[in-house]
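Natural variation at this site is recorded by Swiss-Prot as Met19 to Val, annotated: In strain: Ba194, CECT 10233, M5-7A, M5-7B, M7-8D, MMR2-1, MMR2-3, MMW1-12, ORM1-1, Sgu52E, Y-9, YPS396, YPS400, YPS598, YPS600, YPS602, YPS604, YPS606, YPS608 and YPS610. Annotation of the natural variant Ala52 to Thr in Swiss-Prot: In strain: ATCC 76625 / YPH499, Ba194, Bb32, M1-2A, M2-8, M5-7A, M5-7B, M7-8D, MMR2-1, MMR2-3, MMR2-5, MMW1-15, MMW1-15h2, MMW1-2, MMW1-2h2, MMW1-12, ORM1-1, S288c/ YPH1, Sgu52E, Sgu52F, Y-9, YPS396, YPS400, YPS598, YPS600, YPS602, YPS604, YPS606, YPS608 and YPS610. Record note (Swiss-Prot), natural variant Asn90 to Ser: In strain: Ba194, Bb32, M1-2A, M2-8, M5-7A, M5-7B, M7-8D, MMR2-5, MMW1-15h2, MMW1-2h2, Sgu52E, Sgu52F and Y-9. The unchanged residue is displayed. Quoted from Swiss-Prot, the note attached to the natural variant Ala122 to Ser states: In strain: Bb32, M1-2A, M2-8, MMR2-5, MMW1-15h2, MMW1-2h2 and Sgu52F. Quoted from Swiss-Prot, the note on natural variant Pro157 to Ser is: In strain: Ba194, Bb32, M1-2A, M2-8, M5-7A, M5-7B, M7-8D, MMR2-1, MMR2-3, MMR2-5, MMW1-12, MMW1-15h2, MMW1-2h2, ORM1-1, Sgu52E, Sgu52F, Y-9, YPS396, YPS400, YPS598, YPS600, YPS602, YPS604, YPS606, YPS608 and YPS610. Tyr164 to His appears in Swiss-Prot as a natural variant; the accompanying note says: In strain: Bb32, M1-2A, M2-8, MMR2-5, MMW1-15h2, MMW1-2h2 and Sgu52F. Quoted from Swiss-Prot for the published natural variant Ala191 to Thr: In strain: ATCC 76625 / YPH499,MMW1-15, MMW1-2 and S288c / YPH1. In Swiss-Prot, a published natural variant is listed as Gly344 to Glu, annotated In strain: Sgu52F. Looking at Swiss-Prot, you'll find the natural variant Lys345 to Arg noted as follows: In strain: ATCC 76625 / YPH499, MMW1-15 and MMW1-2.
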Amino acid sequence: MVANWVLALTRQFDPFMFMMVMGVGISSNILYSFPYPARWLRICSYIMFAIACLIFIAVQALQILHLIVYIKEKSFREYFNDFFRNMKHNLFWGTYPMGLVTIINFLGALSKANTTKSPTNARNLMIFVYVLWWYDLAVCLVIAWGISFLIWHDYYPLEGIGNYPSYNIKMASENMKSVLLLDIIPLVVVASSCGTFTMSEIFFHAFNRNIQLITLVICALTWLHAIIFVFILIAIYFWSLYINKIPPMTQVFTLFLLLGPMGQGSFGVLLLTDNIKKYAGKYYPTDNITREQEILTIAVPWCFKILGMVSAMALLAMGYFFTVISVVSILSYYNKKEIENETGKVKRVYTFHKGFWGMTFPMGTMSLGNEELYVQYNQYVPLYAFRVLGTIYGGVCVCWSILCLLCTLHEYSKKMLHAARKSSLFSESGTEKTTVSPYNSIESVEESNSALDFTRLA
């Protein structure tokens, strides 16, 4: 029974599972630094962070187990083809580094909060955070560049061309979707992550000036590269919307993915430009210098700040647009019904499926972007509206993450128990003996997939 349950669970692994870490993790970050702070919210953030860590460890272990079993049953080449060349799976590897970044950001916040209380522990934690950040950056680059190359290299003819006259037309009709952004958004996320700690006091005590400068430069290069790449893909997706129209009901929540680079990009550029100003103020003092040097020392950092503010507001403006379009698209399916072929159940747009998770992280990034704009510039110009918007986006993100988490736990517990029972009965029948494998076409396993199918989003 236990073996059947484990094998059934192993078969359900998909890189998309790390989306749960993203949603719960960013919720913990939002609660920790909520626009209207409260002690009980800080306590809730610790709980959400613990849940995010547990999910990350569990999914990581499941991924390793899935890899071992898959290679044992088939081969590494088939694993590579299925999970790195097949666009139903490879795009979702981007959720892994983004989920890890939410954990890194929370650990960085804890390190900064304990700078005076426990300097030694805070310093050691910051070093650990910095090492994790470099690991995450490496993973982001491998995924963004590697998966993009595999997609561009050739078509992966898993299902053939179907009713299309060529692979080109099939690609244009089926795969020009917002999920293409999932492999590039991690670059935006990891670039903004280093901005949260690079110029902090504890980072200054743990590392020298050269490390800070190198980190700032790499952060800037990563952010610029990612934003350009993102807008190229968004332009392609706009073309798809004009040609193929909005996604079908089961995929409509993927529209929210467009909010991710907008909110996180604004958050990142605000932190980056503010860190440049802090760096100049710290290492280029205005004492004993000429008037021209003093003007440059003051003007150059503020030029970056102004560019950061304008860029952030432009990205947030697009984020508001995508928010409205996404909500209206969902509402347009309110009266539509679909019947599942496998179970015959009637599905509505509000029937829970894994696509619901696609709304959590993007809403959280919009909260971070709005709140950071308020924090940095409210001292010069009243910007309370952005604080309110950050609260609204953050509240939706946290509540939606909790809803998705509870519904996911319910679906998994129900379907896994069902799959294990059916597999056990099937293998013990007197007429047919079958070795229960994660890759055998057993009826019970197929039935369990109906509500847990991640590939419908790709």
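Cβ coordinates are placed from backbone N, Cα and C, and glycine is handled just like the others.
The noted changes are left out; the structure has the residues it started with.
Structure with Swiss-Prot features highlighted.
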| residue | record | DSSP class |
| --- | --- | --- |
| Met19 | variant position | helix |
| Ala52 | variant position | helix |
| Asn90 | variant position | helix |
| Ala122 | variant position | helix |
| Tyr164 | variant position | coil |
| Ala191 | variant position | helix |
| Gly344 | variant position | coil |
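Ranking the variant positions Met19, Ala122, Ala191, Gly344 by the distance of their Cα atoms from the Cα of Asn90 (variant position) places Met19 first.
In this structure, the C-alpha atom of Lys345 (variant position) lies 26 angstrom from that of Met19 (variant position). Closest to Tyr164 (variant position) by Cα-Cα distance, out of the variant positions Met19, Ala52, Gly344, is Gly344. Taking Met19, Ala52, Ala122, Ala191 as the variant positions under consideration, the smallest Cα distance to Gly344 (variant position) is found for Met19. Met19 (variant position) sits 10 Å from Ala52 (variant position), taking the Cα positions as reference. For Ala122 (variant position), the same-chain residues 6+ apart in sequence whose C-beta sits under 8 angstroms from its C-beta are Ser111, Lys112, Asn114, Thr115, Ile202.
Cα spacing between Ala191 (variant position) and Ala52 (variant position): 21 Å, rounded to the nearest whole number.
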